[in-house]
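Q: Look at Swiss-Prot and you will find 101-189 tagged as domain 'BRCT 1'. Summarising the annotation, Swiss-Prot assigns domain 'BRCT 3' to 353-443. The annotation domain 'BRCT 5' is assigned in Swiss-Prot to 644-741 on the grounds of sequence analysis. The domain 'BRCT 7' annotation in Swiss-Prot covers 1255-1347 and is backed by sequence analysis. For the naturally occurring variant Ser1420 to Pro, Swiss-Prot gives the following note: In strain: FVB/N.
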Amino acid sequence: MSRNDQEPFLVKFLKSSDNSECFFKALESIKELQSEDYLQIITDEEALKIRENDKSLYICDRFSGTVFDHLKQLGCRIVGPQVVTFCMRHQQCVPRAEHPVYNMIMSDVTVSCTSLDKDKREEVHKYVQMMGGRVYRDLNVSVTHLIAGEVGSKKYLVAANLKKPILLPSWIKTLWEKSQEKKITKYTDVNMEDFKCPIFLGCIICVTGLNGIHRKTVQQLTAKHGGQYMGQLKMNECTHLIVQEPKGQKYECARRWNVHCVTLQWFHDSIEKGFCQDESIYKAETRVEAKMVPDTSTPTAQSNAESHTLADVSHISNINGSCVNETMFGSTTSKLECSLENLENLDISMFQAPEDLLDGCRIYLCGFSGRKLDKLRRLINSGGGVRFNQLNEDVTHVIVGDYDDDVRQFWSKSSHRPHVVGAKWLLECFTKGYILPEESYIHTNYQPAGIAVSDQPGNQTAVLDKSGSFSKSALVPAERLQQADEDLLAQYGNDDSTMVEAKLSEALEPEVGPCPGSAHREPCDDSTHISVQEENKSSVSHCILDDSTVREEGLFSQKSFLVLGFSVENKCNIVDIIREHAGKIVSLPSRIVADYAVVPLLGCEVDVTVGEVVTNTWLVTCIDNQTLVDPKSNPLFTPVSVMSGVTPLEDCVISFSQCVGAERDSLVFLANHLGASVQEFFVRKANAKKGMLASTHLIVKEPTGSKYEAAKKWSLPAVNISWLLETARIGKRADENHFLVDNAPKQEQVLETKIPNGVSSNPDLPAHPDAHLEIHRKKAVTPLDMNRFQSRAFRAVISQQRGQDPTFPPVRQPLTKEPSLHLDTPSKFLSKDKLFKPSFDVTDALAALETPNAASQKRKLSSPLSEVIVRNLTVALANSSRNTDSHSASPQLKGAHLEEEETRKPLDSVVVCVSKKLSKKQSELNGVAASLGAEYRWSFDETVTHFIYQGRANDSNREYKSAKERGVHIVSEHWLLECAQEYKHLPESLYPHTYNPKMSLDINTVQDGRLCNSRAPLAVSASKDDGPDHLSVEGNETNTMGTNDKESPLLNGSGRDDCKGALTQALEMRENFQKQLQEIMSATCIVKTPAQKTCMSRSSCNSASSTPDSARSVRSGRSRVLEALRQSRQAVPDVNTEPSQNEQIIWDDPTAREERARLASNLQWPSDPTQHSELQVEIKMPDDSPSRKPVYHSEIAEQASCVTQAPGHPGSEEPEPPVAERPLIPEPQAPAVASPLAKPPVAPQPADKIETQEETHRKVKKQYVFQMSSLNSQERIDYCRLIKDLGGSVIEKQCSDPSCTHMVVGYPLRNEKYLASMAAGKWVLHRSYLDACKTAGRFVQEEDYEWGSSSILDALPDVTEHQQKLALAAMRWRKRIQQSQESGIVEGAFSGWKAILRVDRPREAGFKRLLQAGGAKVLSGHPEPLLKDATHLFCDFNKLKPDDCRVFIAEATAQNMVCLKTEYIADYLMLESPPCADNYRVSEAALFHNKKGGPGLPQKRKTPAENVVKRPRVH
């Protein structure tokens, strides 16, 4: 429907069967004004075919239905017929609105909304715009009407003073409904007075101090004008309190609850003026002047009392008189209550202090009675303080009047001493509006003599822990006394930091208690700590400083907080912490919108509006790093969603690594809440004496560290933090395979806290993997944390004694107020004219650091050294040279940068597990496997590829059955030993678990690709630096060109020429070598199938320069194997030597020759096409190629767009030499396809070539059902999301599915999914197809991204010859089957076959699915009628009883059925022409066939033409 630029503007009328009369009037009116050439009348069907916004004007009669929604989604300009008639009548232009316009009833109306919820506001906006009106979110002079949900907002007050109509949302709804019914033509046709906003809408009014008549009048008028009257004052419900006089209980509560306290005049003026008045004008307040004279004529006793200085007061104390600081007493004014005149007559309402002034203060009153006590109680309640009726250790302040002996006894006995102050401190705090330092108001009876408050070590706890007033104190420096009373100082000498640390630890502790069953609950000192560096505060805070300075320059200055969901004690602690860092606390109810709501880790209900909801973990992290951290940078900073009532991790024992600080504490709590047991040490076996359980999971951030290595060694899952969060979210144990830390990209740290100033909560420190930049915390793992010491010299000495390099962490920013207070550092006032050089006696310091828990803290995190020497020395040596760089999963270009790579070992991709039956040899066999590059497992798991077992053919051993069901290789121990002796990856089928070397045939002459793929080095060139590129021709699966490890990373022009010459030379060498091998094969007496000859012709030996390995690990037993392993590395065989030259010349034994032929045919390819074949180690993945280069999937798409696809033989094309000009940009680790598409496509964009409507319709209905194979888990997740976003579906099965239409594979493998897709003629695509779909935003054409197309194979230099055959075969079958389907014949690759399967049961289902995918009919059972109908019999008698096999084959041969090996199925698909069936005939069937056709047996014999297996009718 697109039009040319010269085409004029079109008006399209959408015609339907129920068009109204107005529709036809509009059509006639436009016809009178404009030519019919510019008018179009379209139907609903034509409208649905529109695929883009063609800038036309659409006239729709109904603003609902499928057609309207379709045009609206395309962004078309839509108006109703009433708009056309209105514009014609008034000679106006049709409005150019981005939204549909139904009529013009509100054409000159501009609306703004206030006090409406989001859904209601959006509904009002939609209706106004559809009726031709305009909408402004802000109130300005253009607004004509205000739509209000309730009164009292700023918009409401401004609009009311400007005399603008303030209406209800129902006015808009009524206009829309009446316009639909064609009852109105203008908004003025509806009476606005009926929809005027009531004066007190949304107000809940309560009164106090009014008489009965006035109260009754207020109640009636409130209900009449839309308000609600309430007799009782209720918190969070009442909005206004009408006050006669500003006093009374209701008034006090209303002020505390932020209820508007207004006079009665406010009520009457609101009714008189017609709108709710501003409450601030009518605020009920007390007079400023306070009554200082009693109401009665009788004077009080204290009114005439004289003030005395403390020097004039005689007081006897039990404190040593020599410790009295006379200077302090002489300069201090009276603190006694005698100076507080008229406390009984004090008017509390005169104070204008904030309602949360005393928040966090727990106050005990003593020595007061009567009206004084009542006044102080009311004062404390109005300030938000907590009053205690009994004196205990939770009290932070004691306000004393008369002397109280109970307080004195508590003071002398308790180690926790609250501030004992007079009532004047409380009154002056209310007068100034903030908490004043208590030191100046401490009662003389309860003040330690001679020790300034700032210098008391023990008092730091009280100062910081209780009121947070330490940083606000106006401290007076005093001379420190040389000697004091020993008994008194003993109370303060305990410099135990745990008292200080306990507070923030309690604040961090979530509200849910510890779960039972936890193996090890984290101790208190492993929670969030405040460092002992806080002691320095007393020495740097000797300046008199105003409170406002601290509040303005603190961490949380100008930030408001709302604390919800915590217990009273924890809430008080958190409030103190926030206030200490200049934050403001918002109490409920309040109209202030807090910046942050601090809630527990598991969250709580937040029913008020706040900026962001954060957890206490975020709060502690901000304090640790002294900066405001982004709450979105870590999922623990916001409430974690947890399914309640379930504990999915009850049987799990979890250990954490690389998690420190508040993050670790939160994760430990979360794990305990989910039922898991958390323990510090990561152990494999339980130890009841030490209270340790066997670990089941390790949660780690990065795949490094001793715990991670132990997890890999023990085959325990090492997952990231996301696993724990996902388990909490879904309420069941998440799949660990999706969250393995190995699968996560290195550059992506999901839970790493990103700090703006560069301080990270998890810095990467290789020397100290557990080091963490935090101030208030000790490490939980490291027994002796060097980073806790400030002295670099001290840390250096400790490092030398521990045998480590003195690696110092980055400079840390301590949590102190010095930067904001602009104070000098301690070094400046310790001594101004001397350089401070501390010296340490390291011996004494280290001895002092020893604690009773040191022994338990120094437990080894790994196995004993003796065990490592005995079992793992070879493993360490093998792993030390292993290349750990992870390759991209995408095809990569040839580049000039060549990385040095160690020679790969024979069993690099193998994971072995030794049966418990061979437990005595397990350590020895594991060592042999590790020396060959294989990994080993102590217990069988899903990662094992080879199970080493020795037993009978049909053994009933449980381990054997499990391994057999998994489909892994079950081999004899001799296979591993022979691999070590030959230093080759020998075929597994030659060494079954029943293998007995004394009863086995000599099969050294039978070699397939893996035998020749020897890792033993061959010296092709003696030059190490300047020689030509080495030729590396792998076996039947590898055809890659390796380059010299010492080659220059950049290729200039001459380098390219040399490369081309070397490449040509290498090809010639390979060709000559293949000819030699063919001659050798033809000369031998062994009968080989053509497929085997092809395999042997491709075989070659790996050539690379190497040197013998040094020092193998010492092992007991089988030294012959290790000695042979060393000698095999030094041996340099001749390239031109035939494989059988080293054998003795013997006579030709026909039976032995036949057995060798049978074994050689088994070596050709594994006969199991099921999903387990993906684990076959003989399939060499492209990652093994040493010349792997990065390539972009987008480059493949670009190449595919400009390549004319022409079928050609892959063997005729020469490999492309490396191109230096190609950009060497590495590909990302994983495809970034997780983000949803910006605009989901409505339909695919039109193709370049012209298509008929029928083709387009068929294209739209094309199904996209995907399956994936040989992709890693992250790619599967990302691609699944992309496919679903594009409208396709994904089948996540491990086996093939007939409903699949597209198969996306990483690399072609001879497995069930790939072969079944090939047999069914389905699309077999490269992963770059999905990347191209993501770029285009739709499913694109598949031809250029199909495996086998030149655009894919040319861009993938490391595709082996075997993979290339598979790719070309898939494309060939797809074209054949599609051509037959287009001609009306629905067939597959096996159409016409009627097959019977005689294979072992675990593999039968895979073969059945494969045959059925290709159109074959699989017959079950073997009755004689079925044998008559069947055409093929596929047998694999290795695991079946020989007697049954012979009987069955005899019956099948009698019915002239073709009895073939299962390998025939895969080769039938792969080869261009059908393979010869005789080469795959079962040997037993051949014997019966010969007997049957012998002389004297006149039975029917097939002609040679009939002996060939039928080819299906697919051309």
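Just so you know, glycine gets a Cβ as well, placed from its N, Cα and C.
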Q: Using DSSP, tally how many residues of the domain 'BRCT 3' (353-443) sit in helix, strand and coil.
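A: Per-class counts: 36 helix, 16 strand, 39 coil.
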Q: Tally every other Cβ atom lying within 10 Å of the Cβ atom of Ser1420 (variant position).
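A: Ser1420 (variant position): 10 neighbouring Cβ atoms within 10 Å.
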Q: DSSP helix, strand and coil counts for the domain 'BRCT 5' (644-741)?
A: 36 helix, 16 strand, 46 coil
Q: Give me the DSSP three-state residue breakdown of the domain 'BRCT 1' (101-189), ordered helix, strand, coil.
A: 36 helix, 14 strand, 39 coil
Q: So how many of the residues in the domain 'BRCT 7' (1255-1347) end up helix, strand or coil by DSSP?
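A: Residue counts in helix, strand and coil order: 40 helix, 16 strand, 37 coil.
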Q: Given the model, what does the mean pLDDT over the domain 'BRCT 5' (644-741) come out as?
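A: The average pLDDT of the model in the domain 'BRCT 5' (644-741) works out to 88.
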